[in-house]
Amino acid sequence: MSALAIEKSWKDVDLRDGATSHPAGLGFGELTFEDLREDRTIYAASSGWVCTLTIECGTVICAC
């Protein structure tokens, strides 16, 4: 590892403020309040149940 790579850290305020991308990935932190509202409708119809079939015992487990 080069000394230059060690020097570049997202904890360094000057580097962080001058950066054009976020270390968590492109588009991180760009959700608006409208995107986060809980009263929005879901995209796909759902009954609220999630079911899975267990291979070991062959039973169906559902949870709400």
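Glycine is no exception: its Cβ is also placed from the backbone N, Cα and C atoms.
Features as listed in Swiss-Prot:
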- Ser47 to Ala: Decrease in antibacterial activity (MUTAGEN)
- Gly48 to Ala: Loss of antibacterial activity (MUTAGEN)
- Val50 to Ala: Loss of antibacterial activity (MUTAGEN)
- Gly58 to Ala: Loss of antibacterial activity (MUTAGEN)
- Val60 to Ala: Decrease in antibacterial activity (MUTAGEN)
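Around Val60 (mutagenesis position), a 10 Å sphere centred on its CB holds 8 further CB atoms from the protein chains shown. According to DSSP, Val60 (mutagenesis position) is assigned to a strand segment.
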